[in-house]
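Okay, structure first, notes after.
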Amino acid sequence: MSSLSNSLPLMEDVQGIRKAQKADGTATVMAIGTAHPPHIFPQDTYADVYFRATNSEHKVELKKKFDHICKKTMIGKRYFNYDEEFLKKYPNITSYDEPSLNDRQDICVPGVPALGTEAAVKAIEEWGRPKSEITHLVFCTSCGVDMPSADFQCAKLLGLHANVNKYCIYMQGCYAGGTVMRYAKDLAENNRGARVLVVCAELTIMMLRAPNETHLDNAIGISLFGDGAAALIIGSDPIIGVEKPMFEIVCTKQTVIPNTEDVIHLHLRETGMMFYLSKGSPMTISNNVEACLIDVFKSVGITPPEDWNSLFWIPHPGGRAILDQVEAKLKLRPEKFRAARTVLWDYGNMVSASVGYILDEMRRKSAAKGLETYGEGLEWGVLLGFGPGITVETILLHSLPLM
């Protein structure tokens, strides 16, 4: 009988196996789907709804301040998975600090994978291949932590095969739309034939609470965040005539800006998610973003452009001030952030799902205008995620010709 060592492959055979396991090409975005809840809230009347729902109408001056905050956001409307009648069932959620985590979990644990599944179904339909061909699922959310986790529940709702490789990314915040693309690139390029379904789904009820004069940070968050989900199909070596790749994911980098963990931070408590934001966050991000951009270009041997206007842009719309200051710092023309500002106006800040919406907005408008590429007619672009840490995700994209 042969020994175990004699039956195993030689080192050169192992290298051959390794080479065969890897894809030949770069990971690409092949399909995009989005979904949002049915309840729409216009921003210009949101202060009335919010103060009424939280029994806070007697706080007249605070309401005026909140209304002013809402009107400065450059948000037109947002979507939520609740309305006023729904909130009446949960008085602890609409208080400021009553224990309410159980109620919030009861809403988010089933709601997050359900909303994510809606977006995933649209992405799979656009992709055009059977869902049985999905090999990996990456699910991302900042709410509804549970076991089995949201990736398991989404796979179950979609009816994916039992051997799909699943990953769940919890509690990363607003930069996570970039994080999931970084994960998906590694999975697609290191597993020949892999097709990665990426799902980001967010429900903001985890941080909804009554206004409080001593915690205006939370009120700012409540004026910005909206509910939504985005899904992408990512894979290498697209099948010609079947799959329609739009963007190549050329390089991904994550950077933590030193000594900034107190600038944006959130904490899960019995009262839900508590949100804290420094006034200096837009400046901190804008002062560091160019270094992140230069790093991602140099890491692949490309000289950074002298004029950042030569690129298309997918920045996370963390808020008007962040977009304004990054735009100014990089000396970008106003139209460069058009897609991001459109998504911010139409949906608010949907945390990890936002950049998926912006990719969708950009590719649709590019097609409608008859441009040469999905990236507003340009070949090269950048996707940026900003969030707690402060963490920056920088992704170098190469847009393919419109098909």
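Here, residue 1 is simply the first one shown, and the rest follow in order.
Every residue gets a Cβ built from N, Cα and C, even glycine.
From a predicted model like this one, the values you see are computed outputs, not experimental measurements.
According to its DSSP assignment, CYS174 (active site) is coil. For CYS174 (active site), the Cβ neighbour count at a 10 Å cut-off comes to 30, with all displayed protein chains included. Summarising the annotation, Swiss-Prot assigns active site to CYS174 and lists similarity to another entry as the type of evidence.
Under the three-state DSSP scheme, HIS68 (CoA binding site) falls in the helix class. Annotated CoA binding site per Swiss-Prot: HIS68, LEU277, SER281, GLY318, GLY319, ARG320, ALA321, in sequence order.
Every protein chain shown contributes to the tally, and the Cβ of MET207 (mutagenesis position) ends up with 20 other Cβ atoms within 10 Å. Under its mutagenesis entries, Swiss-Prot includes MET207 to Gly with the note: Turns into a an octaketide synthase that efficiently produces aromatic octaketides, SEK4 and SEK4b, the products of the minimal polyketide synthase for the benzoisochromanequinone actinorhodin.
For HIS68 (CoA binding site), applying a Cβ distance below 8 Å and a minimum sequence separation of six or more within one chain yields no residues. Binding-site extent for CoA: residues HIS68, LEU277, SER281, GLY318, GLY319, ARG320, ALA321, maximum pairwise Cα distance 20 Å (rounded to the nearest whole number). Within 10 Å of CYS174 (active site), as judged by C-alpha distances, the binding-site residues found are GLY318; the full candidate list was LEU277, SER281, GLY318, GLY319, ALA321. A Cα-Cα distance of 21 Å separates ALA321 (CoA binding site) from MET207 (mutagenesis position). A separation of roughly 19 Å, to the nearest angstrom, links the Cα atoms of SER281 (CoA binding site) and MET207 (mutagenesis position).
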